[in-house]
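Engineer: This is the structure, below, for whatever I ask next.
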Amino acid sequence: MSHEGEEDLLEYSDNEQEIQIDASKAAEAGETGAATSATEGDNNNNTAAGDKKGSYVGIHSTGFKDFLLKPELSRAIIDCGFEHPSEVQQHTIPQSIHGTDVLCQAKSGLGKTAVFVLSTLQQLDPVPGEVAVVVICNARELAYQIRNEYLRFSKYMPDVKTAVFYGGTPISKDAELLKNKDTAPHIVVATPGRLKALVREKYIDLSHVKNFVIDECDKVLEELDMRRDVQEIFRATPRDKQVMMFSATLSQEIRPICRRFLQNPLEIFVDDEAKLTLHGLQQYYIKLEEREKNRKLAQLLDDLEFNQVIIFVKSTTRANELTKLLNASNFPAITVHGHMKQEERIARYKAFKDFEKRICVSTDVFGRGIDIERINLAINYDLTNEADQYLHRVGRAGRFGTKGLAISFVSSKEDEEVLAKIQERFDVKIAEFPEEGIDPSTYLNN
């Protein structure tokens, strides 16, 4: 249970239970489980963490039924066709459902979202007009997606209300929803800026919060302004509550900052940061001149087999221009970036998720946490500047342990340096894309 989120808080690094999960086992789990955010993976009772400090887990589960969840949750899980928890879920849920603080770092696609969704719903005893669960994330689309996960798993819990709040929309609408006891949510998913504004204006009462979750916590807490927003929100909640933090990447520098919000946390890390690359994802690069990118992209879209593709560029201007070019070249595409109006962003995100378009051009607004199951091709039209961001980008393809393909354009000396850093950081060999192409069976699921 956690207390304050102040800068000068003690770090509880001497007390946490730390579980190091073998990355290869986690990947195998992801491959054998159902293709969804709640169920990657088969169980492995012989955890690699057995000899590590505080690595005991009270319950070893072979299926979701062994978590002894509420019947309503179990029904929803069965409806989704889920049977076996992923390695991360297996090690985390038995303690998180009992209120243990959690700091979890595991690669994209291993079902971290389901950990806090199921854990908080399991503990929730809804009281009309009282917010019991707060989930904070850095992106509006991610907030929308998390809200949908709550709706999916609470389908047999009709008394549970969930709402999502983010900037770019009239705060008066949020205030109206919160004021009415018939519509006031028990679960709030929000971006930090909007939730801070609701707290400051006293539109929302967080004095009954029992669970406080930060998704993509490294991104939320590494930016000072966002961290201050989170601290202000944190101080508006009770001292006695559960705090859970999740991310695909957690640097050594950000972990002490996370721990300031936690007390006696269970810590879940993959055993080796170098193994964070995605199992089942084929990764290649293509060396070319900047002026050759458009022609090569068109060739790839013609030659490759894919369900949906996401193309990453470095600016909103380039996103708009490339989308125009693709549409003019008979490649129906949609673009999503941070400079468009919020309603438009959400509408386009939904359109892409609903398979109305197969091609999406985006900036890094789609680079973290967004789960669209049909994406099996990611193209870095402009290579990112950071190795960790590369992981988040290409993680949009090959989600949940399924196969996928990632191709990066390398057009400058800077790109070559970044590519070298990526390979060193993740201990992976990214090969040059063969001139003759590749066998679709290597990146397409049966």
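Using N, Cα and C of the backbone, Cβ positions are placed for all residues, glycine too.
Sharing the features that Swiss-Prot gives for it:
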type: MUTAGEN; residues: Asp22 to Gly; note: In SUB2-1; no growth at 16 and 37 degrees Celsius; when associated with G-83; M-142 and T-146
type: MUTAGEN; residues: Glu83 to Gly; note: In SUB2-1; no growth at 16 and 37 degrees Celsius; when associated with G-22; M-142 and T-146
type: DOMAIN; residues: 93-268; note: domain 'Helicase ATP-binding'
type: BINDING; residues: Ala106, Lys107, Ser108, Gly109, Leu110, Gly111, Lys112, Thr113; note: ATP binding site
type: MUTAGEN; residues: Leu142 to Met; note: In SUB2-1; no growth at 16 and 37 degrees Celsius; when associated with G-22; G-83 and T-146
type: MUTAGEN; residues: Asp174 to Gly; note: In SUB2-100; no growth at 37 degrees Celsius
type: DOMAIN; residues: 280-441; note: domain 'Helicase C-terminal'
type: MUTAGEN; residues: Gln308 to Arg; note: In SUB2-5; no growth at 16 degrees Celsius
Engineer: May I ask for the distance between Gln308 (mutagenesis position) and Leu110 (ATP binding site), taken between their Cα atoms and rounded to an integer number of Å?
Structural biologist: 21
Engineer: Report, as a single number, how many Cβ atoms besides its own are within 10 Å of the Cβ of Glu83 (mutagenesis position).
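Structural biologist: Around Glu83 (mutagenesis position), other Cβ atoms within 10 Å: 16.
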Engineer: On the 0 to 100 pLDDT scale, where does the domain 'Helicase C-terminal' (280-441) sit on average?
Structural biologist: 87
Engineer: About how far apart, in whole Å, are the alpha carbons (Cα) of Lys107 (ATP binding site) and Leu142 (mutagenesis position)?
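Structural biologist: Here the two Cα atoms are 16 Å apart.
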Engineer: Relative to the Cβ position of Ala106 (ATP binding site), how many further Cβ atoms are located within 10 Å?
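Structural biologist: 28, counting other Cβ atoms within 10 Å of Ala106 (ATP binding site).
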Engineer: What Cα-Cα separation, expressed in whole Å, is found between Asp174 (mutagenesis position) and Lys112 (ATP binding site)?
Structural biologist: 28
Engineer: Ranking the binding-site residues Lys107, Leu110, Lys112 by other Cβ atoms within 10 Å, which is at the bottom?
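Structural biologist: Minimum Cβ neighbour count within 10 Å, taken over the binding-site residues Lys107, Leu110, Lys112, occurs at Lys107.
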Engineer: Among all chains shown, work out which of the recorded positions Gly111, Thr113, Leu142, Asp174, Gln308 has the most CB atoms within 10 A of its CB.
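Structural biologist: Of the recorded positions Gly111, Thr113, Leu142, Asp174, Gln308, the highest Cβ count within 10 Å belongs to Gly111.
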Engineer: Through the lens of DSSP with three states only, how would you label Asp174 (mutagenesis position)?
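Structural biologist: Once the DSSP labels are grouped into three classes, Asp174 (mutagenesis position) ends up as helix.
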Engineer: For Lys107 (ATP binding site), name the DSSP secondary structure in the helix/strand/coil scheme.
Structural biologist: coil
